[in-house]
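Heads up, the thing below is written out as structure tokens.
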Amino acid sequence: MNNPQTGQSTGLLGNRWFYLVLAVLLMCMISGVQYSWTLYANPVKDNLGVSLAAVQTAFTLSQVIQAGSQPGGGYFVDKFGPRIPLMFGGAMVLAGWTFMGMVDSVPALYALYTLAGAGVGIVYGIAMNTANRWFPDKRGLASGFTAAGYGLGVLPFLPLISSVLKVEGVGAAFMYTGLIMGILIILIAFVIRFPGQQGAKKQIVVTDKDFNSGEMLRTPQFWVLWTAFFSVNFGGLLLVANSVPYGRSLGLAAGVLTIGVSIQNLFNGGCRPFWGFVSDKIGRYKTMSVVFGINAVVLALFPTIAALGDVAFIAMLAIAFFTWGGSYALFPSTNSDIFGTAYSARNYGFFWAAKATASIFGGGLGAAIATNFGWNTAFLITAITSFIAFALATFVIPRMGRPVKKMVKLSPEEKAVH
């Protein structure tokens, strides 16, 4: 049923909170492709008889493909709406993750993890843009709740994965979770839409504040923000991929490590609405400065304090993820603040490339550095990169102002974005 004055659906399908819930559910369904990997890494390594670095390279490749799929998928999302791209993304997650447990070679592992990663990139972009477009007045909070789904969504899966890994093995764990994730994503695709969209098609309304991807890539603001996002991701992705292997190197029990993975995901996801809300109140860049500064200090101290015992290890994981996770509420909303919403799906894909590039360190390279030079060296590198992000957010980005498109003059209030 349509509202004759607005042309919008009424009832549940016209309620923007319904679409925020769908966005969060989508994030929950793709969360495990990244955040449960640390549980799979050692069983996969043992099954294939290869090094940890070789297995973690699969994680890196998946992250890279996630970034590559977002601008391309975003083009079709911006042009036609989210439904058909979401169906394709869900099918890729289903096929890639379900069959990963059947691989008998490293190339097959890489191929299937990248297929799942490509699907994740498409789904992530759709979920985040659904939240941003339905909530232009509460963009930080909406982005935070949606990003929280990506961090927290893995939690219900962790006991299932741990149990199935012990009883039935890695193949069954991949298959059960892959089927659940893929099928639910495809079902959500039948009802999701953007505001102003009727049916499957979407019309783009472009204003002078909307930058297409080519225009955005020519602004210095994009590249400084990209560098900050790239820098702060080193430490978080190192821990995402390697918190369990690192904990084992400290001699921690398997039960402690399982609790640690749950805690890191709880704080990683739970912090995102909080930091999004804070950024709506005090500004994106001030919030970035606080988050990135604390993260740099935590990573510098991580190997010293985590070695003190079980509680210290879990506490450091919690603080590290509570700060790093905030970036996933801050950058999507900043992207829409500065470059507009008309092309936001494809534009955020270019921001996501920063995370993918940082994952090279978080996955195979980080594991190789830890193996050859020790974990202290790996954590020191991540502390330095988070400090770079802090410096950019504190001293550089706020002074740059808002980019101006096509010689359009903006008021001082418009130019001073947060």
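Keep in mind that glycine also has a Cβ here, set from the backbone N, Cα and C atoms.
For the mutagenesis experiment Gln56 to Cys, the note given by Swiss-Prot reads: Residual activity.
According to its DSSP assignment, Gln66 (mutagenesis position) is helical. Here Swiss-Prot describes Gln66 to Cys as a published mutagenesis experiment; the accompanying note says: Residual activity.
Around Ser69 (mutagenesis position), a 10 Å sphere centred on its CB holds 27 further CB atoms from the protein chains shown. What Swiss-Prot says about the mutagenesis result for Ser69 to Cys is this: Residual activity.
Listed in Swiss-Prot is the mutagenesis experiment Cys271 to Ala, annotated as follows: Slight decrease in activity; when associated with G-28. Residue environment of Cys271 (mutagenesis position) contains 27 other Cβ atoms, counted within 10 Å of its Cβ in all protein chains.
Under its mutagenesis annotations, Swiss-Prot gives Gly349 to Cys the following note: Loss of activity. A sphere of 10 angstroms centred on the C-beta of Gly349 (mutagenesis position) encloses 27 other C-beta atoms.
In Swiss-Prot, a published mutagenesis experiment is listed as Lys355 to Cys, Gly, Gln or Thr, annotated Loss of activity. Summarising the environment of Lys355 (mutagenesis position), the number of other Cβ atoms within 10 Å of its Cβ, over all protein chains shown, is 23.
In the three-state DSSP scheme, Lys355 (mutagenesis position) is classed as helix. Residues or ranges marked as oxalate binding site in Swiss-Prot (evidence: sequence analysis): Lys355.
Cα proximity to Ser69 (mutagenesis position) (within 10 Å) is found for none of the mutagenesis positions Gln56, Cys271, Lys355.
Distance between Cα atoms for Cys271 (mutagenesis position) and Gln66 (mutagenesis position): 23 Å, as a whole number. Across the mutagenesis positions listed here (Gln56, Gln66), the residue whose Cβ sits among the most other Cβ atoms within 10 Å is Gln66.
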